[in-house]
Amino acid sequence: MNGRPSVFTSQDYLSDHLWRALNA
């Protein structure tokens, strides 16, 4: 997990993965 702070919510985690997947 890079580019993200140590503390984040599961929603941010999912949103980040979805965004990365869509913009891969």
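Note: Cβ is positioned from N, Cα and C throughout, glycine not excepted.
Here the residue is the original one, while Swiss-Prot reports the published mutagenesis Asp12 to Asn with the comment Eliminates arginine-specific stalling of ribosomes at the termination codon. Secondary structure at Asp12 (mutagenesis position), taken from DSSP and collapsed to helix, strand or coil, is helix. Around the Cβ of Asp12 (mutagenesis position), the number of neighbouring Cβ atoms within 10 Å comes to 12.
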